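These come from Swiss-Prot:
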| type | residues | note |
| --- | --- | --- |
| BINDING | H56, H241, E242 | Fe cation 1 binding site |
| MUTAGEN | E57 to G | Loss of deoxyhypusine monooxygenase activity |
| BINDING | H89, E90, H208 | Fe cation 2 binding site |
Amino acid sequence: MVTEQEVEAVGQTLVDPGQPLQARFRALFTLRGLGGPVAISWISRAFDDDSALLKHELAYCLGQMQDRRAIPVLLDVLRDTRQEPMVRHEAGEALGAIGDPEVLEILKQYSTDPVVEVAETCQLAVRRLEWLQQHGGESAVRGPYLSVDPAPPAEERDLGQLREALLDEARPLFDRYRAMFALRDAGGKEAALALAEGLRCGSALFRHEIGYVLGQMQHEAAVPQLAAALAQPTENPMVRHECAEALGAIARPACLAALRAHVADPERVVRESCEVALDMYEYETGSTFQYADGLERLRSPLS
């Protein structure tokens, strides 16, 4: 049983800028797992932080929780042009993940936002909400991953056809995302390599999602492409960030070398992502039971 005092202590860790970023991330994911209005309130309070990486992750977690009570704060973040593009983008995606049609018109409004990552995200969220309306809600068949995705996986099963759809930049972004998630769900080396080819496509939003799904797959075949994207200083920081976190999740020795090489990167979101990814690497290669260990750390402060 989790006490209110414990939830508050985890929340205090999240909102305390004096805490190491890794500890704040673990607190965030602990709150996400706990759920409920108190957890949402603590997560919402951290949107005035100066770390774009942390704020982006706050929005991501609120979307994954799929709790309507998070809609007002996510709308505020989407509307706030002082927030970094990657934060506003994640708020738009989170609104799509929650799946409530009440936000459809607002998402349509921001589908023409001057920030292209925000506009494309809201276009995808609109398509997702429309798809949910047409198909009577979420699919009853769950894939191998627990995440709430910006698009449902395509029904096509042929990897060659899916690769072709993924890389065809003339197709609607929503359809390419559907191919992306179908390849992820298929798993294996061929699917991972097909996805890794997407890191060369034109849309930064698309490339960043490729990095995300490769991190979910944790297939080492994609390590060279992820490391190359991370090492490219002209690549969009949002893409480099996802590639860093993917390398942390894959957790092979080559990943460790790539992350250490960029832990002092001049781009803040990249170096912070490498810090968090190194913490994830430690978790993946260690004996810790779970990453979201905020409660365990409270109960065993010496560990």
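Including glycine, each Cβ sits where the backbone N, Cα and C put it.
Every residue here is the original one, so none of the noted swaps is modelled.
Features per Swiss-Prot, on structure.
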| residue | record | Cβ neighbours (10 Å) |
| --- | --- | --- |
| H56 | Fe cation 1 binding site | 25 |
| E57 | mutagenesis position | 22 |
| H89 | Fe cation 2 binding site | 27 |
| E90 | Fe cation 2 binding site | 30 |
| H208 | Fe cation 2 binding site | 23 |
| H241 | Fe cation 1 binding site | 28 |
| E242 | Fe cation 1 binding site | 26 |
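Restricting the recorded positions E57, H89, E90, H208 to those with a CA within 10 Å of the CA of E242 (Fe cation 1 binding site) leaves H208, listed by sequence position.
Across the structure, H208 (Fe cation 2 binding site) and H241 (Fe cation 1 binding site) place their CA atoms 8 angstrom apart. Across the structure, H89 (Fe cation 2 binding site) and H56 (Fe cation 1 binding site) place their CA atoms 8 angstrom apart. Cα to Cα, H56 (Fe cation 1 binding site) and E90 (Fe cation 2 binding site) are separated by 6 Å. Using the Cβ center of H89, E90, H208 for Fe cation 2, the list of other same-chain residues with Cβ within 8 Å runs, in sequence order, H56, P85, M86, V87, E93, E117, T121, L205, M238. Listed in chain order, the extra residues whose Cβ falls within 8 Å of the Cβ center of the Fe cation 1 site residues H56, H241, E242 are L53, M86, H208, G211, Y212, P237, M238, V239, A244, E245, V269, S273. A distance of 13 Å separates the Cα atom of H241 (Fe cation 1 binding site) from that of E90 (Fe cation 2 binding site).
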